[in-house]
Every structure is written in structure tokens, then in C-alpha cells.
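> As annotated by Swiss-Prot, substrate binding site applies to Thr239, Lys259. The Zn(2+) 1 binding site annotation in Swiss-Prot covers Cys613, Cys616, Cys619, Cys651. Sequence annotations record features per position, and here Swiss-Prot assigns Zn(2+) 2 binding site to Cys624, Cys627, Cys630, Cys646. Per Swiss-Prot, the feature Zn(2+) binding site maps to Cys662, Cys665, Cys688, Cys691, His696, Cys699, Cys719, Cys722. Record note (Swiss-Prot) on the mutagenesis of Val1064 to Trp: Increased interaction with UBB. What Swiss-Prot says about the mutagenesis result for Val1069 to Ala is this: Decreased ininteraction with UBB. Under mutagenesis, Swiss-Prot gives Ala1072 to Tyr with this note: Increased interaction with UBB.
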Amino acid sequence: MAGPQMGGSAEDHPPRKRHAAEKQKKKTVIYTKCFEFESATQRPIDRQRYDENEDLSDVEEIVSVRGFSLEEKLRSQLYQGDFVHAMEGKDFNYEYVQREALRVPLIFREKDGLGIKMPDPDFTVRDVKLLVGSRRLVDVMDVNTQKGTEMSMSQFVRYYETPEAQRDKLYNVISLEFSHTKLEHLVKRPTVVDLVDWVDNMWPQHLKEKQTEATNAIAEMKYPKVKKYCLMSVKGCFTDFHIDFGGTSVWYHVFRGGKIFWLIPPTLHNLALYEEWVLSGKQSDIFLGDRVERCQRIELKQGYTFFIPSGWIHAVYTPVDSLVFGGNILHSFNVPMQLRIYEIEDRTRVQPKFRYPFYYEMCWYVLERYVYCVTQRSHLTQEYQRESMLIDAPRKPSIDGFSSDSWLEMEEEACDQQPQEEEEKDEEGEGRDRAPKPPTDGSTSPTSTPSEDQEALGKKPKAPALRFLKRTLSNESEESVKSTTLAVDYPKTPTGSPATEVSAKWTHLTEFELKGLKALVEKLESLPENKKCVPEGIEDPQALLEGVKNVLKEHADDDPSLAITGVPVVTWPKKTPKNRAVGRPKGKLGPASAVKLAANRTTAGARRRRTRCRKCEACLRTECGECHFCKDMKKFGGPGRMKQSCIMRQCIAPVLPHTAVCLVCGEAGKEDTVEEEEGKFNLMLMECSICNEIIHPGCLKIKESEGVVNDELPNCWECPKCNHAGKTGKQKRGPGFKYASNLPGSLLKEQKMNRDNKEGQEPAKRRSECEEAPRRRSDEHSKKVPPDGLLRRKSDDVHLRKKRKYEKPQELSGRKRASSLQTSPGSSSHLSPRPPLGSSLSPWWRSSLTYFQQQLKPGKEDKLFRKKRRSWKNAEDRMALANKPLRRFKQEPEDELPEAPPKTRESDHSRSSSPTAGPSTEGAEGPEEKKKVKMRRKRRLPNKELSRELSKELNHEIQRTENSLANENQQPIKSEPESEGEEPKRPPGICERPHRFSKGLNGTPRELRHQLGPSLRSPPRVISRPPPSVSPPKCIQMERHVIRPPPISPPPDSLPLDDGAAHVMHREVWMAVFSYLSHQDLCVCMRVCRTWNRWCCDKRLWTRIDLNHCKSITPLMLSGIIRRQPVSLDLSWTNISKKQLSWLINRLPGLRDLVLSGCSWIAVSALCSSSCPLLRTLDVQWVEGLKDAQMRDLLSPPTDNRPGQMDNRSKLRNIVELRLAGLDITDASLRLIIRHMPLLSKLHLSYCNHVTDQSINLLTAVGTTTRDSLTEINLSDCNKVTDQCLSFFKRCGNICHIDLRYCKQVTKEGCEQFIAEMSVSVQFGQVEEKLLQKLS
């Protein structure tokens, strides 16, 4: 069911004047109140009906002319009804609700006793901006013209703080729902509201916990997000009569300012009058309060709290600038009225996006919760019982958890895991104390036999895979379902709720609840099948309805007086809050690392932030003054908002703070008290990068495992406990790691030179060992099977803006199993299995690294090695790694086994996800070698920077390979192999340059790797992490540009069937069918088979891709865009980075329309390269930081031309439409546009405050290309443009559209004069005031 969007109707807007033509045609409209508390769902105004997906901001402006005097209605003595009851907060409790049912408006002059929490008295609109975010987009309505628009909070606050005399328009913020923002914690609802709200007491709790999106985007909404709103209105705003959406009740606290309400009771006669008034289209002529029998006007002053019951018709006026907090609720004590209002919305055809979200889904959950709480019989699915009902059960590993970034990803990744069998003996005792309860999966019934019951209890039936194809997928909670014993005969409904023990006492329901349940059952039964909206959590809707009917029958004679207990019948069991580190954001967590991190962080003792080492090059230098952090600093003239240190000063190796102590013994590090290396290590504090425990290695009691030291960060390792458990975590580095090599006189460069000099002293020794390595490896060739190991890298260099796409749990566990199968016969038995490789890497990164492994065909490695040896003779320093024993680390580079067998079994799955990582094997190793390992670790610990510099060059090569792989945009992404023995199909030309990839990913030729044998175990054994990578040979020239590989084979023309025959319909016929499907349906079709997967990715089906307002752009999205090769791409108002956009445009040569409005200039600057495609349309409206200097960079010819590319023209020379609204540009930018955009036809310059008449003179001057090419220009809200600009437009021979609306200095008379003067040659008309259009 569709729900509210970010937009909605305003609180205080006068109705529009109806056109005479509309009156004749009897067209009706409804303008809906959405997320408003004093104004409700239907906003009765008169407007021509438009498609619900149409952008209503383009509706022509209609000046409001009321048929009544608002001032008269404010003074009139006719509205003297006495509906509102004054109460004190202490009397407003749940017992009052059970007795009176919330049917009359209530006013509280003091908030004491209500349980309300509000911000400090000096809280202002500016503070709202700081807490919800200055860039948060809010829907704003122009009260006079009724035109809705979007503003950032920063823009609206500037308007709100403008003195009243200087406001040329009346703007009102509508629907700022601030749940899941920092403001949420400063505002608390009345206690009674929390007790009766369906969202809190009926909706599954785990879905609410999944909500992370602060806005009301329906695609990201996990529950009806209508709990807390902030309303900001200026003096003079007025909202005509309306009812709140869905029949919701409203709580309303006037924090600052005041309000005046007109109230009409929801009698059947008044509701009929209201519906007739809405459909009449005469709202602006008739004041509804004059049509009804009784109406009450009441004034709310600052500090008042107001409660509006369901269905009450009300209008609102704002006499003074006001700030109001409130919210909407559905509850169980006036359900018939709520349903009646929802039916009125149906009849008046209110748009879905302006209505209560998930309305009927909520009704189903209400019935289920009542049935469960009075009968202890649940109709939720097993999954939902585990997640929300919190029935005690053995804890499932958090690795089964799963989070999804968007609706599209959830559709593309169907979760096919099966529920685990959950039986434990220690549950039996507690099971006896519980009320008998049947299984909730509907597998048994009262009529089933005892043997069937026992069978049903003995093993839970597996839920079908389709059950998990949910619209909203959830993370596994801490607790899951507990199996209970089943009684053959159901007892009569006992009292109690999940939160309390079941007793023999009967639960009495109030007459209001019984009437509500009956109305809900009748309504849901009357709905057609396609409108029942049964939510995913309900197992059997028909059984639920029967259960409710039984409850109504049993409770028909309940005593109303005994039902008034002051205690809610329906509550969720109290959930113990998870401990969360202070300030930790509630981001989406992955299955393997992040979920465990949050749970284990509390065990880390006195864990603190790492601090500067104050010794590295970065710590000792001063600010650069050039990076975006420096430019933000106040001392460099910035606003000082980021509060970040200079990028070049970010510490390379931050250290543990001096307050850190051991979790076991509680003492600090004592490594300075001993001399020997092993003793030093046992006494130094080490922080685990997975569980974050800080501990002395000597204090650990685990003897049968090994720790893995992180050479990139001081005092950092993967502790033996996590390593033994197979847990995965990202390799940590200092924040300044990726900038270290850029520092002038960097120590990394010096160390590299020193290393070259030292290693150059032993060339003969290295050559002899290099010659022995191939012989050793060829002997082991027939019995070694390489695991698909990959190089693990910090995400800062390769991942796009640190976005991760975590793997599905079944893939993770599947690779673990595969890992154990791939262990070679010679591997040591004492080694623990390694965790799955790449669990924290993006699928695109994993697939690109898999590309390296596919470069080497079996049997060719010896030949390739001989070629490599010749090319490496001049780079002997690289050979030093050959005689170094490979150290084991968490995710081994490439593989440590000799070479691939003749035929490697690998599915296509390896292209899109991480391959498995087998355990490393170690050959024979004597005491001498072991001693060398320890001594080498002793040397390397203080020289961590060495490995960092060695990794940088190969990282570039890996990145380049990833880039080239990305161009295979039609490669299937089938996630499962067709058969186990199927060899992966490589695209043609994939091994054309095998010499570039013949060495291992850590820089060592694969033939030079040798295996280390088993050695005596020293508990706990600590092994240093090797350098992540080694630079490639100097003789290889690194390409700076993307090199596109040859195209892969075309998709098949027919669809193969199971019997080997081809389907009768060929590809082109299927493509014709696919062309009618939406993108969402295409994604579903892509999961059918490999052939459909390739067909559905045809670029003809994806000419336009729209990601506007997408909260995060992940690598998976980017790879999907590349694969589909769109012509038009909308990335407006996203947080895409420069690296991501550069990566995209390098691979989209056919892109023609690009929308980047609302992005940052840092991201848009990616277009200043020679790889920018020849765009036709470019939208950079409201790009932050885009001024004249940046426009010069954007329009000037690129300086990074490819070799042989001599074109010195701008890459934007083909632009036909350019949108620059809201930019701080001057005539200098317009001169560049004239020079570099000869084909420009449509130019949008609205809200550009520096555009003047002289700017128009430039655009239309003699000799300019724009004089003849310009057909449309938008100058709305350009306050410096006057009537004189119209005389310049007479020069343009092809001008057809001139938008001068809201230009203060442009007059209506000037426009009419322009039309008269142009009528000689061209007929122009004024479609709207100051909107000039050429008449055909």
C-alpha cells in the first residue's frame, strides 16, 4: 500500500479560486492534508484533477480570492460551541481512555502530568535545522498561490527569520516528521498516547527497529512513520476545514506562538455536509463553519496542549509566528469513525501518497495482537514471532542477519534461507509454566490427532522460500521462537499478555474495543482480494478472522465496568535494550562484522578512541590550507562545521590512549619492563579489530589458536578467540594511510629506497632461490588445490565512498563449507579453518579480483614465469619476497598453494561474489626458519609504513583491472552454478595479456611461493600480517585511463529448455514483451535463468535510470548501472562521490542526459575530465559550491587528454539543455557558456541572484550562438532582472518560452508591451502572469 511521501499538504493555506470554466465542467479536486495535525488528510480546495504521479509544482498559479472575510470569522460571535473539555494532565490516563474513548477535544493549559517532554524554552527554528540537518529537504507551500515546492531546512530558516515586513510571500513548512533524527530525543509524546498508539502496540517491533531513514520516503518506510512532527508557520497562514488523514487522532503542543481553531463535531450530518462541500469545488466561497449547526472557535496559547479526536473537522489560523510539535495516532477506542473517514477518502479519491501509510496492513496486525493477547494463539509467521514477539529460544548466530539498502536490492536478493530447527531440553521446565499454545504456522488444528500434533511439534515444517520474498526484510533479533507443548483441546481464552504471566483471571474488553474489532472484521472481509493488503507477517488471514470472531463471541458479555482497569490489554513484551556505544550511528549493519561489533563492544572494557602518535610525518606537519577540511576551518575563512583536521595531518598510525587497560588484569601495557621480544609482546596491550577487546596477549587463556598481528596499526591484531571462532573483520589502518605517500619527504619513500639498497646486496642468493622455487612447486603440482584467495585491501582506495554490500548468510556459510573441502592433503591438521574471504568486500571488488585468478590458465604458469624472470632481472629488489616465509593472515592474498589443477571447478557465482578461502598450508620448517620469522616480525613492527608504500603501486593495477572488468556490461550475474562440474565461461580475450597478471596478487610470482611446514605451537601463537601487496615490476607502465576489453559474446537468440530444445519464442519476441515491464519487474525476471538475466539487462530496456534522493550509492548499484548502459541517468540529491561519478562516466560513453542537482561540487567536478561523455542535457541545479571558478573548470577543455587525443574543445560542447537554478554565478559564467555551448537551446537560471539585464544582453548580443539557438529561458525569482531584459529578447529569432515569474522588478505592463511589439512578427501570449509563451 502506498504511503505518505516527504511531501504533503500544508497546514495553513488558503483555498484557490475556482475558474469559471472549471465551474461549468463540474471538475472536482481534493488537496490532501498529509502528516498534519491541525490540518488533516483531505484539504478541500478546487483544482483541476491531475495524474497522481504528475509534478504539481508545474500547475499554473492561481491567485487566491476568498469569498468570505477571514478577519470577520476571527471576530464573529457565532462560533460559540462548547465541545472542548479542559483537563489537567494528572487526570488524563489510560483509565480515562477506557471510560471515555477519546471522543471529545481536550485542552491542557499546563503540560504537567501529561508525560510530555519538550526542548528548552530558548529552542528555536534554527535549532530544528541543526538537529534534523541543514540539508534536509522539507515540503513548503506558498500560502497565496498554493504552489508546493521543496526547500532545504537552511533556506527555510533564513526565510522564517526574515522580519515580517520583508516577507514577500507566506511560506509554511508541511510535514516535517522528525523521528530518527537528533530532535527525536528532545520531544516526548504524552504517556497515554504511547499506550494507545497502534504503531507502538500493534505493528511488529522488529520492523520499527529496522527504520533508519529520517525522511518519509515510502520506499524506505518500515512502519507508518507519523509519530512526531514539527510544524513551522509564519503569521497569517490559514488552513481551511479538513479531517486528519485516515481518521487519526492528533496530539498538538504549541511550543511557541499561538493558533486559532474552528471545530465541527463529526456527526453523520456534518460529515455528509463536509463531503459535499469538498466535492463542490466552492471551498473558497463557502466557510464551512457557517453551514453546520454548531461550530466552536478556540484559541491555543503558548504552552497549551490540544487533543483532537478522530473525525473532527477543523480549520486553523496562525496569528503569530509559531513552532508546534505534534503527532498522529490510530487507536482501538474509535475504530468505526476511523474507518468511516478512510472511506470518505476513498470516495473523494485522495491520492495514496497523502494517506495514512500501510492502513489495512495495520488493521490486520491489530486483529492478530488482540487474538494473541487474549487467547495466546499467534497468527504471525515463525519469522515474525522470533523477531517481534521475543519468545525465548536458543540464540541464532547473528551471521544469519541480513540488511537491505533499498527496495530494489531487496527485490533482487531473495532470501531463501530456511528456519532452523529449534529444540532444547532446558526449555521444558519453562514450557510447563506457559499457557498451552499451538504452533503458529497453521500446521495443526483443534481437530488434528495427537500423533499429528506430536509430529508437528517434533519437527517444524520448513517455510516455503517464497515466504521470505518480503517487501521488508529484517535483521535477526537476539532471540527467536521457542517451541512449546501443544494441548489438544484449546482452553477458553485466559487473560494476560505476552508481558505478564498467564493467570486464570478473565480479560474483559471495553465496549469500544469490541465494537472496533467487529468493525475491523467486517471491513476486512468486505474488501476484494486485491485490496485486502494482508501483510507478510500474517500466516493465515482467514484463520485470523475466524479467531477474532471467536473472541468476539466469547467476550460479548464482558462487564464494561470490569474492563476499566487502567492497564492496556495489548502490549509487546519488554525488550532488553542492546548496549550501544555512545554516539554510534544506527547504520545498516552487515551480517558478519557489524552486528557482532555492536553486541561485543560493551565487553571491551575501557575502550577509547585512538590518539595521534605525534611522531609520523602527518602529525608533525601543518595544515595544507587546500583540502576541503581546511577550507571549512574558520581560520581559513570557512564556516567551521566539519570540525575535522586537515587531510594531510591525519595520523598514519594512531596509538591506544594512555587510559587503555587490559580487560583481564586491568593494568596498562608493561612492555618496557622486559627486554626479550616475546616477553615484550606478551605484556603489551593489543586491541582486537573484530571484538575490540583490549588485552595483554599473556593474559589470554586460549591455547589452541593463534592471533594475527596487524602490521598497519600499532597494538592491533585479531585475537586468538575471534580467529579460532572464524570471525571476520576489516583490516584497520590509520586514517591518514592513503595520504601518506603524498607527504613531502615522506618516510615511506625513504624506506623504500633503503630497502632497495639493502636487498640489492644479495642478488645471487635470491636468484638461486628463485630457480629452486619452480622445481619445488612443479613436484607438488598434482596434489595441491588452490583456494580462491583474494587480496584484502582497505576500502578507502578502491571501494566507492566506503559503501559495503554485505553477502547473504547462505552464501557466507556456503563458502565456509567449500573452504574446508579445498584444503590440500598436505595441509596441517591443526590449522583452524579460515573465515570466508571477502565477506566485507563489495561484490564488484570481489568480482574484479576474481578476474586476476582467471588470467592464469592451468599449465601455462611455467612459461609465464620464465617470461617474468626476464622482465624482472632489472628489478631484483622485488625478488626479496621469494625467500621470505609467507605469513598467514586473515584473508590471504591470492592463494598459497603451488598452482591450479588442470581443471578448476568454479561456478559463475565467483564473478559476482567472493570466492572461498581455504586454509593455508605450511611445509616443513626448522628452528632456524622459525627464528627468522620471529626476528623478521621484530624488525617489521616499528616499520609499518614499509608495507603501505609497497602496496600503493599494485593497488593502482588492481583498480585498473577492476575498471576494465566493469566494461563487460552484459556479463551475467547468475548467483548459482548450473552444475557443479561446469567450468566458468571466460569471455573472449580474457587472457590476451596474461603476463601482466601472472604473478601473485601480493606481488610475488606464483612459482616462487613455497609452503611452510608444521611447527611446534606456542600458545597463543601470533603471526604477523604480511604486507597487503607488493608493487609490480618497474618495467610495467601503469595506464592512466580505462582500457575497455573486447565485448563478450552476444546473448543467445533462444531460450534453452530443460530437455535441451529451444523455446519457440526467440529473443526479439521476448524483448518486445520485456519492453512493457517496469524496472522492478525486470529485476524479478532476471532471477529466472541466466538467459533472461542477460536479456533483461539489455540497454534498450534501461534507457533511463532514476536514483534521485537515493540515500546511498553502493558499488552494487554502480555496477548495475554500467551493465545497463543508460542514456539518461538521474543522480539528483544523492551523496555520490567524485570517485564514484568518475568511475561511472568512464564506462558510460553513450550517456546523454545527466541530472546532478543537489549534489556537491566535489562530485560534479568529475565531469572536468577527458572521459566525460558528450552530454545533451546537464542539470546542476542547487549544486553546493558551484560558482564562477568551478564553472570555468567545468566548461574549459580538459587537460588530461589521452595519448594521441588532440581535441581542445569542451566536453560539454553538445549541451542542448542546461539547468543552473540556484547557483551563485555571474556574467563570467555566461560568457563561458556562450563560448563553449554553441547548441544550447534551453537555459534555466531561476534563483540565480546575480543574473541581471546585462546578462541577457550578453546572451543575445550580436555574434553569439545563443542569440539564434536559444528557444527557452527560465529567469523566475531572479530579482535583479527588470523590464529592460524583454527588449533584449526581441533579438532572439527562435525564442518560444520566457519565464519571468516572481521577478520583482518585471511588471505585467512590461510583459504586455513586449507581446504587443512582438505581434508584428511572432504571436506571444501570457499563459500565466510573467510567463510568456509563443503561440502556435
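Glycine is no exception: its Cβ is also placed from the backbone N, Cα and C atoms.
Here the original residues stay in place, and none of the substitutions has been built in.
Locate each feature and note its surroundings.
When secondary structure is read from DSSP and collapsed to three states, Thr239 (substrate binding site) falls in the strand class.
Within 10 Å of the C-beta of Cys651 (Zn(2+) 1 binding site) there are 22 other C-beta atoms, taking all protein chains into account.
In sequence order, Cys630, Cys646, Ile647, Met648 are the residues near Cys624 (Zn(2+) 2 binding site), counting only same-chain partners six or more apart with C-beta under 8 A. For the recorded site, Cys624 (Zn(2+) 2 binding site), the DSSP three-state label reads coil.
A C-beta separation below 8 Å, combined with a sequence spacing of at least six in one chain, links Cys688 (Zn(2+) binding site) to Ile694, Ile695, Trp717, Glu718, Cys719, Lys721, Cys722.
Annotation note: Val1064 (mutagenesis position) sits in a strand segment as assigned by DSSP.
A sphere of 10 angstroms centred on the C-beta of Val1069 (mutagenesis position) encloses 11 other C-beta atoms. DSSP gives Val1069 (mutagenesis position) a helix state.
There are 10 other Cβ atoms within 10 Å of the Cβ belonging to Ala1072 (mutagenesis position).
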> In which DSSP state, out of helix, strand and coil, do we find Lys259 (substrate binding site)?
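Reduced to three states, the DSSP call for Lys259 (substrate binding site) is strand.
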> Consider the recorded positions Cys665, Cys691, Cys699, Val1064, Val1069 and say which one has the Cα lying nearest the Cα of Cys651 (Zn(2+) 1 binding site).
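The smallest Cα gap between Cys651 (Zn(2+) 1 binding site) and any of the recorded positions is with Cys691.
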> In sequence order, which residues at least six apart in the same chain have a CB under 8 Å from the CB of Cys619 (Zn(2+) 1 binding site)?
Arg612, Cys613, Arg649, Cys651
> Quick one: of the recorded positions Lys259, Cys665, Cys691, Ala1072, which has its CA closest to the CA of Cys616 (Zn(2+) 1 binding site)?
Cys691
> Which whole-number value in Å describes the distance between the Cα atoms of Val1064 (mutagenesis position) and Cys691 (Zn(2+) binding site)?
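Cα of Val1064 (mutagenesis position) to Cα of Cys691 (Zn(2+) binding site) measures 57 Å after rounding.
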> Among all chains shown, work out which of the binding-site residues Cys627, Cys662, Cys719 has the most CB atoms within 10 A of its CB.
Cys719
> Using the recorded Zn(2+) 2 site (Cys624, Cys627, Cys630, Cys646) as reference, state which further residues of the same chain have their Cβ within 8 Å of the centre of those residues' Cβ atoms, listed in sequence order.
Glu623, Gly625, Glu626, His628, Phe629, Lys631, Ile647, Met648, Arg649
> Sorry to bug you, but what's the C-alpha spacing from Cys699 (Zn(2+) binding site) to Thr239 (substrate binding site), rounded to the closest Å?
69
> Across all the protein chains here, work out how many other Cβ atoms are within 10 Å of the Cβ of Cys613 (Zn(2+) 1 binding site).
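There are 16 such Cβ atoms around Cys613 (Zn(2+) 1 binding site).
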> Measure from the CA atom of Cys627 (Zn(2+) 2 binding site) to the CA atom of His696 (Zn(2+) binding site) and give the result in Å, rounded to a whole number.
39
